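What follows is a single structure, written as structure tokens, with notes after it.
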Amino acid sequence: MNYIPTQTFYGRRWRPRPAARPWPLQATPVAPVVPDFQAQQMQQLISAVNALTMRQNAIAPARPPKPKKKKTTKPKPKTQPKKINGKTQQQKKKDKQADKKKKKPGKRERMCMKIENDCIFEVKHEGKVTGYACLVGDKVMKPAHVKGVIDNADLAKLAFKKSSKYDLECAQIPVHMRSDASKYTHEKPEGHYNWHHGAVQYSGGRFTIPTGAGKPGDSGRPIFDNKGRVVAIVLGGANEGSRTALSVVTWNKDMVTRVTPEGSEEWSAPLITAMCVLANATFPCFQPPCVPCCYENNAEATLRMLEDNVDRPGYYDLLQAALTCRNGTRHRRSVSQHFNVYKATRPYIAYCADCGAGHSCHSPVAIEAVRSEATDGMLKIQFSAQIGIDKSDNHDYTKIRYADGHAIENAVRSSLKVATSGDCFVHGTMGHFILAKCPPGEFLQVSIQDTRNAVRACRIQYHHDPQPVGREKFTIRPHYGKEIPCTTYQQTTAETVEEIDMHMPPDTPDRTLLSQQSGNVKITVGGKKVKYNCTCGTGNVGTTNSDMTINTCLIEQCHVSVTDHKKWQFNSPFVPRADEPARKGKVHIPFPLDNITCRVPMAREPTVIHGKREVTLHLHPDHPTLFSYRTLGEDPQYHEEWVTAAVERTIPVPVDGMEYHWGNNDPVRLWSQLTTEGKPHGWPHQIVQYYYGLYPAATVSAVVGMSLLALISIFASCYMLVAARSKCLTPYALTPGAAVPWTLGILCCAPRAHAASVAETMAYLWDQNQALFWLEFAAPVACILIITYCLRNVLCCCKSLSFLVLLSLGATARAYEHSTVMPNVVGFPYKAHIERPGYSPLTLQMQVVETSLEPTLNLEYITCEYKTVVPSPYVKCCGASECSTKEKPDYQCKVYTGVYPFMWGGAYCFCDSENTQLSEAYVDRSDVCRHDHASAYKAHTASLKAKVRVMYGNVNQTVDVYVNGDHAVTIGGTQFIFGPLSSAWTPFDNKIVVYKDEVFNQDFPPYGSGQPGRFGDIQSRTVESNDLYANTALKLARPSPGMVHVPYTQTPSGFKYWLKEKGTALNTKAPFGCQIKTNPVRAMNCAVGNIPVSMNLPDSAFTRIVEAPTIIDLTCTVATCTHSSDFGGVLTLTYKTNKNGDCSVHSHSNVATLQEATAKVKTAGKVTLHFSTASASPSFVVSLCSARATCSASCEPPKDHIVPYAASHSNVVFPDMSGTALSWVQKISGGLGAFAIGAILVLVVVTCIGLRR
């Protein structure tokens, strides 16, 4: 659902009122067609009378058009007013008059009321207005926190889409109501606006009102501008003293924005006072009207009244009132008050499958449930005894009361034992619940020592394996560590939101009350209320409170049971219930799950050894510790493992960066630098070694290619020389006595006819004249050298030109006056040089400080761990039961015939085969769902918010811009337009799951299609909504003979299975170094894409050239240079100027990035600047004010292989060839080229001469 309304209107019934004039309107007389003198005099007279009337009106108010006669009353004698509470009656009267005057609506309020008459509707809950819905554009909007339905038949039927991000519900307006809708606008100049209670001030992006002008119940009211357009919808407010800041939903140009001041409260009206019923009469739940409603006076009637009101909102007020018997006096709240509810309950005896000796029994300490939702490993155990209250219903934390037959006995709390594979440490106890910290184990046992010193125990199968908190599996809490969020059971006995169901206990059979006496059966009640049913004779059925005798009867013919409905007991599946309808009560339980922080250890820092593009970590864990790492490029290459012993791990570190996470320590990010062996400005083998370390494949390819070219050139040259000599000498060799001309002889090295061979000649010269020998040898060498140096000089002249041509082929970033493109990389400085005729150049510097990619989310549902609710079974003795349909998730109900259950006192029923048991079960959200649940969202278009720092001249400002589209902002009086981003990339899929502070890209099933044992087996919109869906494969089974229980089978929780198999969160493996955050879900600082920027700088941002220093004789000298290092170069600008001042400095190429943006200059001096480059031989132009100089440097590779910061320069440099390397290439290629050219010339000349013959 798009929460930006569409401006669709068919006409408005309201138009803004024209501005009021400060003078009364007078009827203008009609001028005569032919003016005359008398008419002019009459006109002057009328004007004078009007002026006189206006002066009188300024002194006294005008009379109404139809004055009403006032009734004259006799003046009453003045009496001294009586003082009441320090105030007189006159003061009270004045206060009332002031209140009446204050309630009169002002101009702004009246104007809003006219508009609101059509476009807003009340939202009502149980007949009371809780807020408002507003018609804006083509949509009806209602705050999501306002409970109730819209008080309009057409609008109440609409299907609303809910957005938790904006706290808003939205639906399309019916077509016939669009004429009632208000316009809206995103234009919000600072000033005053209107709403129902008067003026609203808008300043600094916040709406504020005087404190007291708004109140709960105003949620959903619109704020209008002076044209009647909606600019915002009120959600709540935050009291800030004399003024209240409003929490609103408003509109920007292309998106919806929610403004929530700190401390804001929702302004939905509080619900009405909860009412309860008694005998078809209603009353406030906290004020029962009858004396018998006091539990101490009539226990059973009071419990029945509570059962009748168990589902009403004021149930707990009624429970408190009935138990404390409020009589107008105030009761002190104390710890014992928390135990007061337990006087209406009692412990019980239930079936236990293992009573500690391998056999089953009916145990007074039967274990009902074990909860382990706390992440700190704490267990919350529920059993059938009660702790902290004695058998007299008094609070005593040293006692445990348990059921011993029909009686209640006390045990000492110190005898309580809880154990798994070892003894547990008990942290807290109250009522039916125990908090304990236990070692891992496969069973759980609870035991006490009764009054006869016998051990009463119950053991159940339970797998306890607490998971670690954080990234280290430790056992002992450290003295020093790191605090991280976790959950635990809060050790408090105060009332909580968690509750358990109670019900009336069943009639308990007890054969010990029967005795045989001379053919008669005697029933000994012992002060109890007993039901009896004997088949001997007639009429032997009833209830008695005293001993009685059944004549002529046997014990086997009688069935007696004790009935006691003065106390509730827990709704246990191991004890039958007394009533067939699902009557129940509820009580709060202690020890709620709470969000806290847990101290966890921090693994010892690893020993880090930096290598070339890799890092070696020596890990020394004290306990199993999680180690993970990822790269920060497009492919994260995530890896994780649990380390249990000292190991060594080597991790590759690319230029894009790497992040490793060791235990609970903070993640560490590292970047590699372009380090290598050799020298870029040394001998050829050193240069080859240098480039082989940086680009091994390219270097090998280049060297092999150049070698092949050299060999081919040499072989080709030799072949041409041999061919030329052959062509030259062949004709003369075939002609006897022919003489070879001396020119051909020189070219072809042809021997004379009378001369010896070359070897003989050279040997002769060596023996006879060595000086001539060396001259003969030096001549051709000299020729070759002369040709080589000539070619070298030609190449040197073209060197700079060819280098610049190649450099222009690379990626460069140039800044123009009104548009540029900056990289979307946090911390990367981007600078542009702006020139304007008549002004000194201006350096514009921009840097992305922070980015936030926030998708638009639509909550599909939440899922969490379920709990299976198994009410006490209903056993119908001597009859049949029937299941009824109930609107419960995954509800199951079955009736089993032929049951014959036993309780601790004997058979529950008197019949043998006509008994039936009604078993039912359903699924509900676990109590832990409030703290531990996963939310399934559908993600739509994401908005990218960037915080950009802009600096130019004297302006240094940081702005927030949305770069999905065009976003215009004003910085220092200059309009900048940012966006749209070059890449629409997002790390989020269209379906994501959010669990605590982790985000997962996961394809989850839609609402209503969950599968048992999988993610989404239970689904609901919120953790408290009534739209719970469940599919857990719950199936009931037939109870075992002779036992009272409700067996069932069910697929384990899909949520808990998902927690084990959920995999790695997007937080740790997001590409491009994204940092995933929640509340709201967003990706921070993703280094992807470029941001176009357009600007329109005024002339005032520049310095006139006549006012700026004039730089002359600017020269650049590079002192030191280390490439591929963060500002590892230092250069010095030497200059002369006509006056002192400030000059902007800038590098006009992406080959180098300057650290400084401005420099102070004097009449003569030097300026030292720092630069960063990735080139070994950078050559770049630096400007100081309007003067420019070329800087050339010979850079050395960095010494540090790994650094903890990213490079501040562009790594894309082409060609990255040092000047020395180019010189050696030119020398080698020049020599080979000269040799090849000489061979070509010889071949050409010989060929030409041969053709002339």
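Cβ atoms are placed via backbone N, Cα and C, with glycine included.
The noted changes are left out; the structure has the residues it started with.
Arg63 to Gly appears in Swiss-Prot as a known natural variant, with the remark: In strain: L10.
Asn85 to Lys appears in Swiss-Prot as a natural variant; the accompanying note says: In strain: A7, L10 and MTV.
As annotated by Swiss-Prot, domain 'Peptidase S3' applies to 119-267. Across the range of the domain 'Peptidase S3' (119-267), the DSSP-based residue counts are 11 helix, 76 strand, 62 coil.
For His145 (active site, charge relay system), the Cβ neighbour count at a 10 Å cut-off comes to 18, with all displayed protein chains included. According to Swiss-Prot, the active site, charge relay system annotation covers His145 (among others).
Listed in sequence order, the residues of the same chain lying 6 or more apart from Asp167 (active site, charge relay system) and placing their CB within less than 8 Å of its CB are Pro143, Ala144, His145, Leu235, Val249, Arg258, Glu266. The active site, charge relay system feature in Swiss-Prot is assigned to Asp167 (among others).
The active site, charge relay system annotation in Swiss-Prot covers Ser219 (among others). The Cβ of Ser219 (active site, charge relay system) has 28 neighbouring Cβ atoms from other residues within 10 Å, across all protein chains displayed.
DSSP assigns Ala279 (variant position) to coil, not to a helix or a strand. Quoted from Swiss-Prot, the note attached to the natural variant Ala279 to Thr states: In strain: A7.
Quoted from Swiss-Prot for the published natural variant Val291 to Ala: In strain: A7.
Record note (Swiss-Prot), natural variant Val370 to Ile: In strain: A7, L10 and MTV. The unchanged residue is displayed. Val370 (variant position) has a Cβ environment of 18 other Cβ atoms inside 10 Å.
Classification of Glu614 (variant position) by DSSP places it within a strand. While the structure shown retains the original residue, Swiss-Prot records the natural variant Glu614 to Lys with this note: In strain: MTV.
Recorded in Swiss-Prot as a mutagenesis result, Pro901 to Asp carries the remark: Retention of E1 protein in endoplasmic reticulum. Under the DSSP three-state reduction, Pro901 (mutagenesis position) is assigned to coil, being neither helix nor strand.
In three-state terms derived from DSSP, Gly906 (mutagenesis position) belongs to an extended strand segment. Swiss-Prot lists Gly906 to Pro among its mutagenesis entries, and the accompanying note reads: Retention of E1 protein in endoplasmic reticulum.
Taken residue by residue with DSSP, Met1043 (variant position) is part of neither helix nor strand, so it is coil. Quoted from Swiss-Prot, the note on natural variant Met1043 to Thr is: In strain: A7 and MTV.
Record note (Swiss-Prot), mutagenesis Lys1160 to Ala: Complete loss of interaction with host receptor VLDLR. The unchanged residue is displayed. Taken residue by residue with DSSP, Lys1160 (mutagenesis position) is part of a strand. When Cβ atoms from all protein chains are considered, those within 10 Å of Lys1160 (mutagenesis position) total 11, not counting its own.
Quoted from Swiss-Prot, the note on the mutagenesis of Lys1162 to Ala is: Complete loss of interaction with host receptor VLDLR.
The 10 Å shell around the Cβ of Gly1165 (variant position) contains 13 further Cβ atoms across the protein chains shown. Gly1165 to Arg appears in Swiss-Prot as a known natural variant, with the remark: In strain: MTV.
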Those variant positions listed as Ala279, Met1043, and which of them has the most Cβ atoms within 10 Å of its own Cβ: Met1043
Residue from Ala279, Pro901, Met1043, Lys1162 whose C-alpha is spatially nearest that of Val370 (variant position), among the recorded positions: Met1043
Residue pair Gly906 (mutagenesis position), Lys1160 (mutagenesis position) - Cα distance, angstrom, rounded: 103
Residue pair Met1043 (variant position), Glu614 (variant position) - Cα distance, angstrom, rounded: 68
Mean predicted confidence [pLDDT] for the domain 'Peptidase S3' (119-267): 86
Top Cα neighbour of Glu614 (variant position) in the set of recorded positions Ser219, Pro901, Lys1160: Lys1160
Neighbourhood of Pro901 (mutagenesis position), C-beta criterion under 8 angstroms, separation at least six: Pro576, Val875, Ala907, Tyr908, Cys909, Asn915, Gln917, Pro1039, Gly1042, Met1043, Val1044
For Gly1165 (variant position), the three-state class that DSSP assigns: strand
Cα-Cα distance linking Ser219 (active site, charge relay system) and Lys1162 (mutagenesis position), given in Å to the nearest integer: 64
Using Cα positions only, nearest of the recorded positions to Ser219 (active site, charge relay system) (Ala279, Lys1160, Gly1165): Ala279
